[in-house]
Amino acid sequence: MDKKTIYFICTGNSCRSQMAEGWGKEILGEGWNVYSAGIETHGVNPKAIEAMKEVDIDISNHTSDLIDNDILKQSDLVVTLCSDADNNCPILPPNVKKEHWGFDDPAGKEWSEFQRVRDEIKLAIEKFKLR
């Protein structure tokens, strides 16, 4: 069976999409290639790294990347995680499905916001896996 590809996209590839990539690799397992990117690059937020470390997922080696058109075109599913990414997502080929899963941006907010958004992303990916 060929691996499917899921591509998580948000504005800066700093918090939400980084956490989604970490959870995606953990939850979806070997059957999926999991990537993340941003409309811009803001660097991986240290609090996102810490939030994921708290649940034993290491994203410290992740980099903040711009959308890669090759990955985009080969994706089975592109998931936008904020309205900016949803509105500015490049045109997708007809074979690529797109979904919007909106999450609040925890950047610049209290630690508890990082934990809440992290946990909401986990639940969304768990629900997706059950489809």
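Each residue, glycine too, has its Cβ placed from N, Cα and C.
Under the heading active site, nucleophile, Swiss-Prot lists CYS10 (among others). Less than 8 angstroms from the CB of CYS10 (mutagenesis position) sit ARG16, SER17, SER36, GLY38, ILE39, THR80, LEU81, CYS82, ASP84, ALA85, ASP105, each of them six or more residues away in the same chain. Under the three-state DSSP scheme, CYS10 (mutagenesis position) falls in the strand class.
Per Swiss-Prot, the feature active site, nucleophile maps to CYS82 (among others). Neighbours of CYS82 (active site, nucleophile), defined as other CB atoms within 10 A of its CB across all chains, total 23. Under the DSSP three-state reduction, CYS82 (active site, nucleophile) is assigned to coil, being neither helix nor strand.
Annotation source Swiss-Prot lists active site, nucleophile at CYS89 (among others). Sequence-distant neighbours of CYS89 (mutagenesis position) (same chain, 6+ apart, CB under 8 A from its CB) are ILE9, VAL78, THR80, LYS98.
Long-range Cβ neighbours of ASN13 (mutagenesis position) (same chain, at least 6 residues apart, Cβ-Cβ under 8 Å): SER36, ALA37, GLY38, GLU40, THR41, HIS42, VAL44, SER64, ASP65, LEU66. If you look up Swiss-Prot, you'll see ASN13, SER36, THR63, ASP65 marked as K(+) binding site, on the strength of experimental evidence.
Quoted from Swiss-Prot, the note on mutagenesis experiment CYS10 to Ala is: Loss of activity.
Under its mutagenesis annotations, Swiss-Prot gives ASN13 to Ala the following note: Loss of K(+) stabilization over Na(+).
Around the Cβ of CYS15 (mutagenesis position), the same chain contributes ASN45, LYS47, ALA48, ASP105, PRO106, ALA107, PHE114, VAL117, each under 8 angstroms and 6 or more positions distant in sequence. DSSP assigns CYS15 (mutagenesis position) to coil in the three-state reduction, outside any helix or strand. For CYS15 to Ala, Swiss-Prot lists a mutagenesis experiment annotated as follows: 2-fold decrease in affinity for arsenate. Does not affect affinity for pNPP. Loss of activity; when associated with S-10.
One mutagenesis experiment catalogued in Swiss-Prot, SER17 to Ala, is accompanied by this note: 5-fold decrease in catalytic efficiency. Around the Cβ of SER17 (mutagenesis position), 32 further Cβ atoms fall within 10 Å across all displayed protein chains.
Taken residue by residue with DSSP, GLU21 (mutagenesis position) is part of a helix. For GLU21 to Ala, Swiss-Prot lists a mutagenesis experiment annotated as follows: Decreases the thermal stabilization effect of K(+).
For SER36 (mutagenesis position), other Cβ atoms within 10 Å of its Cβ number 29. SER36 (mutagenesis position) falls within a strand when secondary structure is assigned with DSSP. Per Swiss-Prot, mutagenesis SER36 to Ala is noted as: Strong impact on thermal stabilization.
CYS89 (mutagenesis position) falls outside any helix or strand according to DSSP and counts as coil. Mutagenesis annotation in Swiss-Prot: CYS89 to Leu, described as Leads to a reductase locked in the C-10/C-82 intermediate form. Decrease in affinity for pNPP; the structure shown retains the original residue.
Quoted from Swiss-Prot, the note on natural variant ASP2 to Thr is: In strain: SW18, SW4, SW24 and SW1. Counting only same-chain residues six or more apart in sequence, none has a Cβ lying under 8 angstroms from the Cβ of ASP2 (variant position).
Taken residue by residue with DSSP, ASP65 (variant position) is part of neither helix nor strand, so it is coil. According to Swiss-Prot, the naturally occurring change ASP65 to Asn is described as follows: In strain: SW24 and SW1.
On its own chain, ILE91 (variant position) has no residue at least 6 apart in sequence with a Cβ closer than 8 Å to its own Cβ. According to Swiss-Prot, the natural variant ILE91 to Ser carries this note: In strain: SW4, SW24 and SW1.
Swiss-Prot documents LEU123 to Ile as a naturally occurring variant and attaches the note In strain: SW4, SW24 and SW1. Taken residue by residue with DSSP, LEU123 (variant position) is part of a helix. Sequence-distant neighbours of LEU123 (variant position) (same chain, 6+ apart, CB under 8 A from its CB) do not exist here.
Per Swiss-Prot, natural variant LEU123 to Val is noted as: In strain: SW18.
For the pair GLU21 (mutagenesis position) and THR63 (K(+) binding site), the C-alpha distance works out to 11 angstrom. Counting other CB atoms no more than 10 Å from each candidate's CB, the recorded positions GLU21, ASP65 peak at GLU21.
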